[in-house]
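Presented below is the structure to which this report refers.
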Amino acid sequence: MPSLPTLQPLDLYRRTLACLVLAVSCLGGGGLWADDARTSIEQRSNAVSQVLLGIFSYVRWPKEPAVLQLCVVGPTEYADGLLRGMVQANGRRVHAERRAVDNPDLGTLCNVIYLGVVDERERQQVFRSLAGHPVLSISERGTECSVGSMFCLNVGGPRITFEANLDSIARSGVRVHPSVLKLARRQATP
């Protein structure tokens with residue numbers, strides 16, 4: 001059996017140092033990846049805000065609010081840009097704040113609901129509180145557009161798109177210009 005080569009203290013020191021440099025560079029790279037992920041989420045949040053401003057421009061309420069009250073309900077991934085506040089092209093401010101899923105006054109407090117991740121029971125509860133009130137409903141997840149929400153975002157790919165639920169739009173109490181359906185076919189780049 002051949003004997004293993006013995007490492008001199010200087011060789012051992014160099015190899016240990018090389019391993020440490022490699023480990024530190026890997027850890028530093030992980031931080032860069034985290035920064036890239038944060039930047040990507042921030043870009044998508046900003047793109048979501050722009051898509052929503054576009055949708056708002058096609059919607060009319062029976063009594064136009066001076067300030068649009070946007071309620072963010074449930075855990076969300078891309079609502080940070082919304083919560084900072086926005087201004088529509090016509091100069092109307094959009095005030096956004098988080099509201100509890102079980103708040104029975106959502107229909108009177110909100111002109112717009114931005115719905116995050118909620119279970120089916122919570123979703124039904126939200127839409128019961130909106131019944132009879134002119135509230136625009138937008139879901140952050142495109143998979144939930146068949147039940148309740150008027151518009152559902154698809155944020156997963158390189159572009160943000162949305163779907164429109166015509167049945168929910170017809171029953172909502174708000175008027176949505178038909179051109180928004182053309183907007184639904186266009187894509188917004190984050």
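Backbone N, Cα and C atoms are what each Cβ position is placed from, and that goes for glycine too.
Those substitutions? Not in this structure, it's all original residues.
Noted in Swiss-Prot for the protein shown:
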BINDING   ARG60, ARG175, HIS177  GMP binding site
MUTAGEN   ARG98 to Ala  Forms monomers
MUTAGEN   CYS110 to Ser  Does not affect folding of the protein
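Swiss-Prot feature annotations superimposed on the structure.
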residue	record	contacts (Cβ under 8 Å, 6+ apart)
ARG60	GMP binding site	VAL174, ARG175, HIS177
ARG98	mutagenesis position	CYS71, VAL72, VAL73, LEU83
CYS110	mutagenesis position	GLN69, LEU70, CYS71, ARG99, VAL135
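Neighbours of HIS177 (GMP binding site), defined as other CB atoms within 10 A of its CB across all chains, total 12. All protein chains considered, the CB of ARG175 (GMP binding site) has 12 other CB atoms within 10 Å. For the recorded site, ARG60 (GMP binding site), the DSSP three-state label reads strand.
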